[in-house]
Amino acid sequence: MESETLTAKATITTTTLPSHDETKTESTEFEKNQKRYQDLISTFPHEKGWRPKEPLIEYGGYWWLPSLLEGCIHAQEFFQARPSDFLVCSYPKTGTTWLKALTFAIANRSRFDDSSNPLLKRNPHEFVPYIEIDFPFFPEVDVLKDKGNTLFSTHIPYELLPDSVVKSGCKMVYIWREPKDTFISMWTFLHKERTELGPVSNLEESFDMFCRGLSGYGPYLNHILAYWKAYQENPDRILFLKYETMRADPLPYVKSLAEFMGHGFTAEEEEKGVVEKVVNLCSFETLKNLEANKGEKDREDRPGVYANSAYFRKGKVGDWSNYLTPEMAARIDGLMEEKFKGTGLLEHGK
């Protein structure tokens, strides 16, 4: 099955790709191709998903929610990365919102003072658009119309990234998180979705599906490993970070991220505490307590299926212990040990 879906990718990515500065991304472009995407997706294997009316579709060795797969195919076909672009790559619920805030604050620190930074009034997701969500479904958001924007994000597995991303030479940062906490964060997050597709499966059933790789963009461990291997082959193009180590001591990692992005902090900035200011501005505690991220407030640029507050639950390391039994924890730990054995991944970031 995997070879068939990878062949499908090859078939749909032969289009001549324009620069995303020049791409006509009106909603009609996605809409006129959407039926073709849906017809293609209807031929792929599917399984029961975490909601009764939302199946998971197999494509390229990974599992997808139908709408996100449509967006992925559209990005593969039409998104054209430039060498100057920078992508925040991740699996869902692994620190994406935090990393988006950091990359935006680092890249734009000379444009705003402490009181005028847009992060104080708007959600970080508004400034670093997803190439498989915002680009196809919401092409009119202001950040996509800004030709000077170079920050983008994606949950797309490395093997299925648009060819232009891989070939352009643009840089990427990938963040991963301990799988047990990732699962709990995802399961609780899905309960906050505004949807008519039915309730989320109970904890035990959802956990079993997660362990079997049946989750959006899953299997999660494969997702991590693919980016890890790409990082090992291209350390000058990919920065590989772990959520837990960054949370424990963010300053050195933020400095490394800035240097990697080409926006390194000067000695004068370090003396003035600019690094600390960026870390504090983007901290979980700061962002969660901003008015823009409270209650049922939505992002300003487009409709959202989640309120802004949904992206800020606890941000704690080890919260899984409040939900999972020792047997469940042992199961996922065993899967991780088996998958990552001999790769050097478990030792990275310790």
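Every residue gets a Cβ built from N, Cα and C, even glycine.
If you look for the noted substitutions, you won't find them, since the model keeps the original residues.
Sequence-distant neighbours of Lys93 (3'-phosphoadenylyl sulfate binding site) (same chain, 6+ residues apart, CB-CB distance under 8 A): Arg177, Thr182, Ser185, Met186, Phe189. According to Swiss-Prot, the feature 3'-phosphoadenylyl sulfate binding site maps to Lys93, Thr94, Gly95, Thr96, Thr97, Trp98, Arg177, Ser185, Tyr243, Arg313, Lys314, Gly315.
Remark: His155 (active site, proton acceptor) has Leu68, Cys89, Ser90, Tyr91, Pro92, Thr96, Tyr130, Glu132, Gly216, Tyr217 as non-local neighbours, by Cβ distance under 8 Å and separation of at least 6 in sequence. Residues annotated as active site, proton acceptor in Swiss-Prot: His155.
Per Swiss-Prot, mutagenesis Asp301 to Gly is noted as: 25 time reduction of activity with desulfo-benzyl glucosinolate as substrate.
One natural variant named in Swiss-Prot is Asp301 to Gly, and its note says In strain: cv. C24.
Within the same chain, residues at least 6 positions away in sequence whose Cβ sits under 8 Å from that of Lys339 (variant position) are Leu221, Asn222, Leu225. When secondary structure is read from DSSP and collapsed to three states, Lys339 (variant position) falls in the helix class. The note that Swiss-Prot attaches to the natural variant Lys339 to Asn is: In strain: cv. C24.
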When you measure from the Cβ of Gly95 (3'-phosphoadenylyl sulfate binding site), which residues in the chain that are at least 6 apart have a Cβ under 8 Å away?
-> Ile175, Arg177, Tyr243, Met246
